[in-house]
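Per Swiss-Prot, these features apply:
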type	residues	note
MUTAGEN	His221 to Ala	Decreased activity
DOMAIN	222-288	domain 'Cupin type-2'
MUTAGEN	Glu235 to Gln	No effect on manganese binding, but loss of activity
MUTAGEN	Glu235 to Ala	Loss of manganese binding and loss of activity
BINDING	Glu235, His237, His241, Gln275	Mn(2+) binding site
BINDING	Glu235, Gln275, Tyr287, Lys291	substrate binding site
MUTAGEN	His237 to Ala	Loss of activity
MUTAGEN	His241 to Ala	Loss of activity
MUTAGEN	Tyr252 to Phe	No effect on the affinity for the substrate, but decreased activity
MUTAGEN	Gln275 to Ala	Loss of activity
MUTAGEN	Lys291 to Arg	Increased affinity for the substrate, but decreased activity
Amino acid sequence: MRSLYLIVFIVISLVKASKSDDGFCSAPSIVESDEKTNPIYWKATNPTLSPSHLQDLPGFTRSVYKRDHALITPESHVYSPLPDWTNTLGAYLITPATGSHFVMYLAKMKEMSSSGLPPQDIERLIFVVEGAVTLTNTSSSSKKLTVDSYAYLPPNFHHSLDCVESATLVVFERRYEYLGSHTTELIVGSTDKQPLLETPGEVFELRKLLPMSVAYDFNIHTMDFQPGEFLNVKEVHYNQHGLLLLEGQGIYRLGDNWYPVQAGDVIWMAPFVPQWYAALGKTRSRYLLYKDVNRNPL
């Protein structure tokens, strides 16, 4: 009889342990419990810096830099005051030092902050990841940009970005490559207002934030993947890429390397590096992608 009581006690204890968060049968969820209550792109600005089992390794980082690509993860971002901006910290993530012809950086605007102007002949695109800013141009007209909004500023276009509280922007800049008499224009928009474009042979959802006319020498894409979806084409091309993963997680192939990636990660892709992505987890993956277009590579 005592043996029977002992067996029953052990079984009940195991069942309770398996149902508790501390039980040996439990496993952490890959989905945050408050995921649905947080604003869009929250995870990109509040990333998981390292898995719990690696928190005792102070020197651990997922960041990698190679000749033809780089993975720059949030624990590696180094912020300092942005030149010509007020009350703003920036982290330069991709620059010509890597071989790129463009710059990509994060700008963390604090209370009562404002932007500076880029150098002469430099075009700029800003995308709001967190908070809100006000864009003002030379005619004193202003537009409020909130999360998921963006603005393209042509070269030598006088403007100011002002922030009353706080905001996080991802900024792309490059020296404009003039083509005949073609000129670009100020563009203000939001991702949800852009149409879905056809992607023959692919399953992801594609939006382009800039016009596809020859005046524009780069474009910014958003690409959405549901869990389990992946690129069909294993891309190898002359275009350069700068990428910010806004949502989700997955595996990115760069060359012969396969990297686990998550929201908040930045990737630099040089020309002709083999590249491929597959979405994992339980939520949508969305990334923001820079791509040079409409110019002869010669």
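Every residue gets a Cβ built from N, Cα and C, even glycine.
Neighbour density for His241 (mutagenesis position): within 10 A of its CB lie 24 other CB atoms from the protein chains shown.
Secondary structure of the domain 'Cupin type-2' (222-288) per DSSP, as helix, strand and coil residue counts: 0 helix, 39 strand, 28 coil. Within the group of mutagenesis positions (His221, His237, Lys291), the Cβ with the highest number of other Cβ atoms inside 10 Å belongs to His221. For the recorded positions Glu235, Gln275, Tyr287, Lys291, a Cα-Cα cutoff of 10 angstroms around Tyr252 (mutagenesis position) retains Gln275. Glu235 (mutagenesis position) has its Cα within 10 Å of the Cα of none of the recorded positions His221, His241, Tyr287, Lys291.
For the recorded positions given as Glu235, Tyr252, Tyr287, the lowest number of other CB atoms within 10 Å of the residue's CB is seen at Glu235. The Cβ of Gln275 (mutagenesis position) lies under 8 Å from the Cβ of His69, Lys234, Glu235, Val236, His241, Tyr252, Arg253, Leu254, Met269, each of which sits 6+ residues away along the same chain. For His237 (mutagenesis position), the nearest of the recorded positions His221, Tyr287, Lys291 in terms of C-alpha separation is Lys291. Residues Glu235, His237, His241, Gln275 make up the record's Mn(2+) site, and a Cβ search at 8 Å around their centroid adds Val236, Asn239, Met269, Val273, Pro274 from the same chain. Across the structure, Tyr287 (substrate binding site) and His221 (mutagenesis position) place their CA atoms 8 angstrom apart. For the pair Lys291 (mutagenesis position) and His221 (mutagenesis position), the C-alpha distance works out to 8 angstrom. Residues Glu235, Gln275, Tyr287, Lys291, recorded as binding substrate, reach a greatest CA to CA spacing of 16 Å. Per-residue pLDDT, averaged across the domain 'Cupin type-2' (222-288), gives 98.
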